[in-house]
Amino acid sequence: MNQVYFLDIFMFVFVLQFLFYFKEGMLNTLVKKFLNSLVGVFSYSNTLPLSSVISVFTFIILLTCCFGGYFTYSFCPCGMVEFTFVYAAVAWLSTLLTFISSEKFSVYMSKPGDTYLKTLSMLLVEIVSEFSRPLALTVRLTVNIMVGHLISMMLYQGLELSMGDQYVWLSIFAIMMECFVFFIQSYIFSRLIFLYLNE
């Protein structure tokens, strides 16, 4: 049941070619408008020009994972701790390496006029704060996706028990609620990565 078959990969690649290889057409126009609106939503920083691109890329990858897993296997991979932890660790590591390579890192670690004890204690606090971020990102995304899934399924089951199972719109409503949760959680995760990059 949880196996990936050749036809699944073939269909995924087949659909991807329509998204990325069309030079002109309605689908290409819609994708461009969607991407431009995402760059507007994530804003643009003069100090770190690629931060919005990284956030938009993270948002699109998370949405693809959420929708791809949900509509093919009825389970979102972002609800699995393993997938979310690896993705959060990679995203956090990119923000950490960007921060370390900047000039702010040396100024941030030793401020002029501070005593050695204060610098050491602040360094320990900052290290704990920095290394707890991937765990916080993992827990936040996994728990919110799972809670959103459980709430929408409980609402669906409750409405189905009270109204009967002849209403198709109840299942459509539950699917739309799940999709809304996917959008919100992907946005929050990518926005946090954007904020980590702009520190």
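Cβ coordinates come from backbone N, Cα and C, glycine included.
Per Swiss-Prot, these features apply:
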type: VARIANT; residues: Ser51 to Gly; note: In strain: VT847
type: VARIANT; residues: Val53 to Leu; note: In strain: VT847
type: VARIANT; residues: Cys66 to Trp; note: In strain: VT847
type: VARIANT; residues: Val86 to Phe; note: In strain: ED3032 and ED3036
type: VARIANT; residues: Thr98 to Ala; note: In strain: EG4181
type: VARIANT; residues: Val168 to Ile; note: In strain: ED3092 and ED3101
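What Swiss-Prot annotates, mapped onto the structure for a quick look.
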residue: Val53; record: variant position; Cβ within 10 Å: 14
residue: Cys66; record: variant position; Cβ within 10 Å: 22
residue: Val86; record: variant position; Cβ within 10 Å: 13
residue: Thr98; record: variant position; Cβ within 10 Å: 18
residue: Val168; record: variant position; Cβ within 10 Å: 8
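For Val168 (variant position), the nearest neighbour among the variant positions Val53, Cys66, Val86, Thr98, judged by Cα separation, is Cys66. The variant positions shown are Val53, Val86, Thr98; of these, the one with its CA atom nearest the CA of Cys66 (variant position) is Val86. When the Cα atoms are compared, Val53 (variant position) and Thr98 (variant position) turn out to be 14 Å apart. Taking CA atoms as the reference points, Thr98 (variant position) and Val86 (variant position) are 18 Å apart.
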